[in-house]
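What follows is a set of notes on a single structure, which appears directly below.
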Amino acid sequence: MTSHHSWYRYSINPFVLMGLVALFLAATANLTFFEKAMAVYPVSDNLGFIISMAVAVMGAMLLIVVLLSYRYVLKPVLILLLIMGAVTSYFTDTYGTVYDTTMLQNAMQTDQAESKDLMNLAFFVRIIGLGVLPSVLVAVAKVNYPTWGKGLIQRAMTWGVSLVLLLVPIGLFSSQYASFFRVHKPVRFYINPITPIYSVGKLASIEYKKATAPTDTIYHAKDAVQTTKPSERKPRLVVFVVGETARADHVQFNGYGRETFPQLAKVDGLANFSQVTSCGTSTAYSVPCMFSYLGQDDYDVDTAKYQENVLDTLDRLGVGILWRDNNSDSKGVMDKLPATQYFDYKSATNNTICNTNPYNECRDVGMLVGLDDYVSANNGKDMLIMLHQMGNHGPAYFKRYDEQFAKFTPVCEGNELAKCEHQSLINAYDNALLATDDFIAKSIDWLKTHEANYDVAMLYVSDHGESLGENGVYLHGMPNAFAPKEQRAVPAFFWSNNTTFKPTASDTVLTHDAITPTLLKLFDVTAGKVKDRAAFIQ
């Protein structure tokens, strides 16, 4: 009788399966890592070193897989690693994404609409080809588990092999690795899915510390005093436009060849600041930092919610605080203030300007509607209004503006940015800046309608910049340690009808640290914590 043997009837040792998965991940999830490594160490002169890197990555991958994989969770763990490798490598290879804790926090706060913008055919092809199909093979594989004693020996042997693969290359090329880790340290952040796994563990530790942290607010401005009251002068009405994803080198006032802010160019008395650096490279990190007393050197995004911020101080002193948000949310900035002072403008519930485009995306200008009612309800009071933009949020820049701002053509109308002709990507991004220009100009126009009764002022600062394909990097979110300047150099503008608010010199080197003292000065508030800190006004 003829026997028939199907491939799925053959069994496989669990440690062989782990090795195959580790090899697959090392080979398919790290294309960007090897590309970055070879850019620093050309293959023509460093073939041995590059090969040693590949072996070391395989060793590290095997070590991680073996550490996480045990009999009763073997297949779920391997499948999870395969899916994670496919997803993380797609965004790394496509957008240059690096998975540090800040990026993970930003990803967790990404809403459904933003996630949809990142989904495309290439994404699903990658996930199916490098994630789902290998996972199916793992799921149907028949695993021949050894006895407990043999399994322990085989696990130890596999650990030994992984350590040999990891350490021997480092030993053979020790001088080059010493230089690599010292001078080119950022390149290692591109290793997937090891970096995401490490960052998940680190983030879990951070979240645990937050969960066990004291809930009492840590005050930084108990000594804050308002030196003049609205009863002694004209009350102040200030709009702070919290920008999104605008970069300084695409602003005409900073030498850019295009008129991306033509309406602001016509505003008398507008001050531009050309040398401003953001606190971070993501909304989740930068926005709380923009209102912090700590300054970016001492700022900790994980404990920011427990810290008094400048809005808490101004609210305590009687300044009316209002936050309207067409982005994600206030990132914790408004958490300690009454919910009645925060309004979501990302849906038609509050935003009346959502049907001007094919995407039914609510526009930033909708946040201006109805502000007169707020002013009337707080007549004679100092007021600070935050307008948090959608701005230039990527990758779907073409969705961020209406047809009247489509000045630069053709435009990239997709979210696979690397596949777009580079100039079309720039065109879409610059058109979105034209919409921001219009929004800021309209904010100033609205303030001017209240000049008779208020000293009015407008401050605009973007939360971070954006990479548009420079060196193969797109979007934002890179760790500060090696973020390109495009992700941290941001535009900032100031305008007021009050001539006593003298803007700082345009080329003054400033950071997001200048925002808190500026907001205090606009309401004649002094606080020792920031009394010597540079501001946008003198």
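Note: Cβ is positioned from N, Cα and C throughout, glycine not excepted.
Just the original residues are modelled here, none of the noted substitutions.
Copied over from Swiss-Prot, here are the features:
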- GLU244, THR283, ASP463, HIS464: Zn(2+) binding site (BINDING)
- PHE91 to Ala: No affect on transfer of phosphoethanolamine (PEA) to a lipid A analog in vitro. Reduces resistance of E.coli to colistin about 2-fold, by comparison with the same strain expressing wild-type mcr-2 (MUTAGEN)
- TYR99 to Ala: Abolishes transfer of phosphoethanolamine (PEA) to a lipid A analog in vitro. Reduces resistance of E.coli to colistin about 4-fold, by comparison with the same strain expressing wild-type mcr-2 (MUTAGEN)
- THR110 to Ala: Abolishes transfer of phosphoethanolamine (PEA) to a lipid A analog in vitro. Reduces resistance of E.coli to colistin about 8-fold, by comparison with the same strain expressing wild-type mcr-2 (MUTAGEN)
- GLU114 to Ala: Abolishes transfer of phosphoethanolamine (PEA) to a lipid A analog in vitro. Reduces resistance of E.coli to colistin about 8-fold, by comparison with the same strain expressing wild-type mcr-2 (MUTAGEN)
- LYS331 to Ala: Abolishes transfer of phosphoethanolamine (PEA) to a lipid A analog in vitro. Reduces resistance of E.coli to colistin about 16-fold, by comparison with the same strain expressing wild-type mcr-2 (MUTAGEN)
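Highest local Cβ density among the recorded positions GLU114, GLU244, ASP463 belongs to ASP463, counted as other Cβ atoms within 10 Å over all protein chains shown. Here the Cα atom of TYR99 (mutagenesis position) is found 18 Å from that of HIS464 (Zn(2+) binding site). All protein chains included, THR110 (mutagenesis position) registers 15 other Cβ atoms within 10 Å of its own Cβ. The Cβ centroid of GLU244, THR283, ASP463, HIS464 marks the Zn(2+) site; residues of that chain outside this set whose Cβ lies within 8 Å of it are VAL242, GLY243, THR245, SER278, SER282, SER286, VAL287, ASN327, GLY391, HIS393, SER462, HIS476, given in sequence order. Across the structure, PHE91 (mutagenesis position) and THR283 (Zn(2+) binding site) place their CA atoms 18 angstrom apart. If you check the mutagenesis positions THR110, GLU114, LYS331 against ASP463 (Zn(2+) binding site), none has a Cα inside 10 Å of its Cα. Contacts of THR283 (Zn(2+) binding site) defined by a Cβ separation under 8 A and a same-chain sequence distance of 6+ are given as ASN106, GLN109, GLU244, ASN327, SER328, LYS331, ASP463, HIS464, in order along the sequence.
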